[in-house]
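Asks: One structure, pasted below without further comment.
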Amino acid sequence: MAGLEVLFASAAPAITCRQDALVCFLHWEVVTHGYFGLGVGDQPGPNDKKSELLPAGWNNNKDLYVLRYEYKDGSRKLLVKAITVESSMILNVLEYGSQQVADLTLNLDDYIDAEHLGDFHRTYKNSEELRSRIVSGIITPIHEQWEKANVSSPHREFPPATAREVDPLRIPPHHPHTSRQPPWCDPLGPFVVGGEDLDPFGPRRGGMIVDPLRSGFPRALIDPSSGLPNRLPPGAVPPGARFDPFGPIGTSPPGPNPDHLPPPGYDDMYL
């Protein structure tokens, strides 16, 4: 039990009861498992510092001891509470990260000789049993639960993105057009209006000009270069441009006769 006697000697002036001696032993056992004491109380304080010694004010309350510890690599932090209940002491340990809890109840008379608190060699009884109970009841359960929590949620690593995913300006590889299907137009498709606007580099399809006389069969297309009073000069309307004709439709079939199905009484001059 190397180190326990030195720790007891440093804390001897403050050890005045059985529970003080037991908390001193508990502190030593926690430190031997790679932890450092930080301070007292539930919350961090301005005077916190890593130390193997008991912090100042560790036994101000003989009924409730509250100590905080941190593992040597900073991966784990413990909150240890020791509660005195008549001749017993209840030990409760919380690991902050995983929120795992372990507790242990010890009979003070089984391990502490209250008549010889000033003599280290006579203060503790059944030291090996006490140490075994602390390790099996607190240290081991906390470590096992912490390791299990880390294994159940491992850190996932994703492979780096390829150049094609991260470079939006990358030029795609060139493929010969030997197997490309020749473009063709579908004169019977009644719902291809605007298709060429959506895919300007694809095969020639319907533009934004809708032929109201289209009934599923090829007909004479509306001349998009029609203007007033004559046709627009060649090249005024680029191929595939968004352009509405603003003049007569020229050679296309005429519109409906305004005298066809006239309204009743249209020729009555007295109406």
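Backbone N, Cα and C atoms are what each Cβ position is placed from, and that goes for glycine too.
Since the structure is predicted, the reported quantities are computational estimates derived from the model, not experimental observations.
Checked Swiss-Prot, it gives:
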- V6 to R: Abolishes homodimerization (MUTAGEN)
- I83 to E: Abolishes interaction with FBXO7, but has no effect on homodimerization; when associated with E-90 (MUTAGEN)
- I90 to E: Abolishes interaction with FBXO7, but has no effect on homodimerization; when associated with E-83 (MUTAGEN)
Asks: According to DSSP, collapsed to three classes, what secondary structure does I83 (mutagenesis position) have?
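Replies: DSSP call for I83 (mutagenesis position): strand.
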Asks: What's the CA to CA span in angstrom from V6 (mutagenesis position) over to I83 (mutagenesis position)?
Replies: 25
Asks: Excluding near sequence neighbours, so keeping only residues 6 or more apart in the same chain, what lies with its CB under 8 A of I90 (mutagenesis position)?
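Replies: Spatial neighbours, sequence-distant, of I90 (mutagenesis position): A82, I83, D103, L104, T105.
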Asks: Can you tell me the three-state DSSP label for I90 (mutagenesis position)?
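Replies: Its secondary structure by DSSP: strand.
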Asks: For the mutagenesis positions V6, I83, which Cβ has the most other Cβ atoms within 10 Å, all shown protein chains included?
Replies: I83
